[in-house]
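Working notes, beginning with the structure itself.
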Amino acid sequence: MAEGEITTFTALTEKFNLPPGNYKKPKLLYCSNGGHFLRILPDGTVDGTRDRSDQHIQLQLSAESVGEVYIKSTETGQYLAMDTDGLLYGSQTPNEECLFLERLEENHYNTYISKKHAEKNWFVGLKKNGSCKRGPRTHYGQKAILFLPLPVSSD
């Protein structure tokens, strides 16, 4: 190839006909603030725990589109959601409150912003004591909003 030439590739048009589903393994979302794992309980409560053996911390992240994810508890089947007051809760069915914008930060942690409230910059966050931080109380630069996706098994 000569200097200055541009190579273009044709778009992939073939379909792969894969069955629906998510092929990613469940993850644990470890919060930098206080060392808690994000947890969705059967009653819809969302909080953090340091107990790595808790079954409610296993989360399935599935992409809706580029950078947009649903976060679902593998144990309860509930989706992480943020209501109009910025409170986190578990929803039985996926809806617009369950979509989050996932972003990999420079420090290799992930942040999750509620897509519905993206213009307000409401992040998923945990306080040092493990309780949820309301969306309006979160902002960029806080440790409370930094999550590290970890494998479920420690090996």
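Quick reminder: no glycine exception, Cβ is built from N, Cα and C everywhere.
If you look for the noted substitutions, you won't find them, since the model keeps the original residues.
Here is what Swiss-Prot records for this protein:
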- Asn33 to Ala: No effect on integrin-binding (MUTAGEN)
- Asn33: heparin binding site (BINDING)
- Tyr109 to Ala: No effect on integrin- and heparin-binding, loss of FGFR1-binding, defective in inducing FGF1 signaling, cell proliferation and cell migration; when associated with A-102 and A-110 (MUTAGEN)
- Ser114 to Ala: Decrease in LRRC59-binding (MUTAGEN)
- Lys127 to Glu: Reduced integrin-binding; when associated with E-128. Defective in integrin-, heparin- and FGFR1-binding, and defective in inducing FGF1 signaling, cell proliferation and cell migration; when associated with E-128; E-133 and E-134 (MUTAGEN)
- Lys128 to Glu: Reduced integrin-binding; when associated with E-127. Defective in integrin-, heparin- and FGFR1-binding, and defective in inducing FGF1 signaling, cell proliferation and cell migration; when associated with E-127; E-133 and E-134 (MUTAGEN)
- Ser131 to Glu: Decrease in LRRC59-binding (MUTAGEN)
- Ser131 to Ala: Decrease in LRRC59-binding (MUTAGEN)
- Lys133 to Ala: Loss of LRRC59-binding (MUTAGEN)
- Lys133 to Arg: No effect on LRRC59-binding (MUTAGEN)
- Arg134 to Glu: Reduced integrin-binding; when associated with E-133. Defective in integrin-, heparin- and FGFR1-binding, and defective in inducing FGF1 signaling, cell proliferation and cell migration; when associated with E-127; E-128 and E-133 (MUTAGEN)
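Known features from Swiss-Prot, placed on the structure.
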residue: Asn33; record: mutagenesis position; contacts (Cβ under 8 Å, 6+ apart): Gly125, Leu126, Lys127, Lys128, Gln142, Lys143, Ala144, Leu146
residue: Tyr109; record: mutagenesis position; contacts (Cβ under 8 Å, 6+ apart): Ser32, Leu146, Phe147, Leu148
residue: Ser114; record: mutagenesis position; contacts (Cβ under 8 Å, 6+ apart): Met82, Gly86, Glu97, Leu99, Phe100, Leu101, Trp122, Phe123, Val124, Gly135
residue: Ser131; record: mutagenesis position; contacts (Cβ under 8 Å, 6+ apart): Asp47, Gly48
residue: Lys133; record: mutagenesis position; contacts (Cβ under 8 Å, 6+ apart): Gly125, Leu126, Lys127, Ala144, Ile145
residue: Arg134; record: mutagenesis position; contacts (Cβ under 8 Å, 6+ apart): Asp85, Gly86, Leu87
Fewest other Cβ within 10 angstroms of its own Cβ, chosen from the mutagenesis positions Lys127, Lys128: Lys128
Structural state of Ser114 (mutagenesis position), classified by DSSP into three states: strand
